[in-house]
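J.: As listed in Swiss-Prot for this protein:
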DOMAIN    38-304  domain 'Septin-type G'
BINDING   51-56, GLU100, 184-187, GLU192, GLY238, 253-255  GTP binding site
BINDING   51-56, GLU100, 184-187, GLU192, GLY238, 253-255  GDP binding site
BINDING   SER55, GLU100  Mg(2+) binding site
MUTAGEN   THR157 to Asp  No effect on homooligomerization
MUTAGEN   TRP257 to Ala  No effect on homooligomerization
MUTAGEN   HIS267 to Asp  No effect on homooligomerization
Amino acid sequence: MTADVLKALPPDVRTLKLSGHVGFDSLPDQLVNKAISQGFVFNILCVGETGIGKSTLLETLFNQKFDFSPSNHDLTDPKLKAVTYDLKEANVKLKLTVVETCGYGDQINKENNIKPVVDYIDNQFENYLQEELKMKRSMQAFHDTRVHVCLYFIAPTGHSLKSIDLVAMKKLENKVNVIPVIAKSDTITKSELQKFKARILSEIQSNEIGIYQFPTDDEAVSETNSVMNQHIPFAVVGSSEEVKINGKTVRVRQYPWGSVQVENENHCDFVRLREMLLRVNMEDLRERTHGVHYETYRRQRLIEMGFRDDEKMSLQETYEKRRELQRKELQQKEEEMRQMFVQRVKEKEQVLKEAERELQTKFESLKKTHAEEKKKLEEKKRFLEEEIAAFERRKQLAEQARQGNLTMKKRK
């Protein structure tokens, strides 16, 4: 099979027709296989009042029972809890991190309710940045906890957005992809819901709040996303209760007057949210988090560290240059430490040699003293042996003289 060559090339690039199969047409398959083997990461932040249905909606979205501990209304300050799960669907692995607010909106003074949320998002950006700045970094092994999407839960009042909602979404707009959802939308009528949606969009636009819009520049999904953008904010219902209707198991919320089917688009926008969030635009959320929100944070932090854009050099070039300087400084420090270590080793060797010489001198002195003492003892021994020999000779002479005297006496 002959590979096709793209024709949209600059004029100075030659177009060649392959005479046979080469094999680089398998590159997309290689990328897909590599991505599947590594798995994917997706992090969701749910911001909303206590008991508004955050946990239930997440469990409905992923058709999975999560171990969420219930929150209470007694917290003095809002807190966040994050739980990570490893999910698998058709050999595709997903490391899902779910972050929920606890005690959000329960305080009398709600002025700083959103601060812990903003701090959490910034902390995840900072963790990723510090990993990037390491001399020996391993981004593939690093667990990326940057928030890819924030589902902002709006209470179904049917009137308008609360001031806390406007302030919160305004502070989050440049840090995370914000998707507003109307929680427990089955508690208001259809006509009220449509008016409520229109009022929410009007207030968001009048306050110039930037919420996430599904991208329409990709021809493959532009039509679908354009239609779905008109349904924002999504009116959702979550439920873990399942019943059989016409022989089919469906998730519902049952009331004395009837039931609401979670996955019925005539009843709520849950299916639309799931389609847009997980099945169509998950990768765009991930890319936008990295390419827009994280880059904004990264640029600001690098400027704080002393990296600045100028006419001659871009921020990225400045960053790379400063990183290269840091690498050289580190190498220089390593060389200085090595030289210092070598010098200390030499000094220690010199001390050991001096001590060895002193020991050798003492050994030679003791050896000489020992030889002299030995010589003296040998001389004393020789002198004593000579005295003993002389004594033996005198003794023999005396004995001979005594024998001679005895012989003469007998003869007389």
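Backbone N, Cα and C define each Cβ position, glycine as well.
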J.: Since the record lists GLY51, GLY53, GLY238 as binding-site residues, which of them has the fewest other Cβ atoms within 10 Å of its Cβ?
T.: GLY51
J.: Return the residues near THR187 (GTP binding site), defined as same-chain residues 6+ apart in sequence whose C-beta is under 8 angstroms from its C-beta, sorted by sequence, else 'none'.
T.: PRO156
J.: Can you give me the same-chain residues 6 or more apart in sequence from HIS267 (mutagenesis position) with a CB-CB distance under 8 Å?
T.: ASP186, VAL237, VAL260, GLN261
J.: Given GLY238 (GTP binding site) and THR157 (mutagenesis position), what distance in Å do their CA atoms have, once rounded to a whole number?
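T.: Here the two Cα atoms lie 17 Å apart.
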J.: Using C-alpha atoms only, work out the spacing between TRP257 (mutagenesis position) and GLU100 (GTP binding site) and round it to an integer in Å.
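T.: That comes out at 32 Å between the alpha carbons.
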J.: Could you give the Cα-Cα distance between GLY53 (GTP binding site) and THR157 (mutagenesis position), in whole Å?
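T.: Approximately 15 Å lies between the Cα of GLY53 (GTP binding site) and that of THR157 (mutagenesis position).
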J.: Rounded to the nearest angstrom, how far is the Cα of GLN254 (GTP binding site) from the Cα of THR157 (mutagenesis position)?
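T.: Cα-Cα distance, THR157 (mutagenesis position) to GLN254 (GTP binding site): 21 Å.
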J.: Determine the Cβ neighbour count for TRP257 (mutagenesis position): the number of other Cβ atoms within 10 Å of its Cβ.
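T.: Around TRP257 (mutagenesis position), other Cβ atoms within 10 Å: 5.
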J.: In which DSSP state, out of helix, strand and coil, do we find THR187 (GTP binding site)?
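T.: In the DSSP reduction, THR187 (GTP binding site) maps to helix.
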J.: Return the single residue from the binding-site residues list (SER55, SER185) that has the minimum number of other CB atoms within 10 Å.
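T.: Checked SER55, SER185; of these binding-site residues, fewest Cβ neighbours within 10 Å: SER55.
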J.: Take every residue in the domain 'Septin-type G' (38-304), average their pLDDT values, and give the whole-number result.
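T.: Averaging the confidence scores along the domain 'Septin-type G' (38-304) gives 89.
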J.: Which residues, sitting 6 or more apart from GLN254 (GTP binding site) on the same chain, put a CB under 8 Å from its CB?
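T.: Long-range Cβ contacts: GLU241, VAL243.
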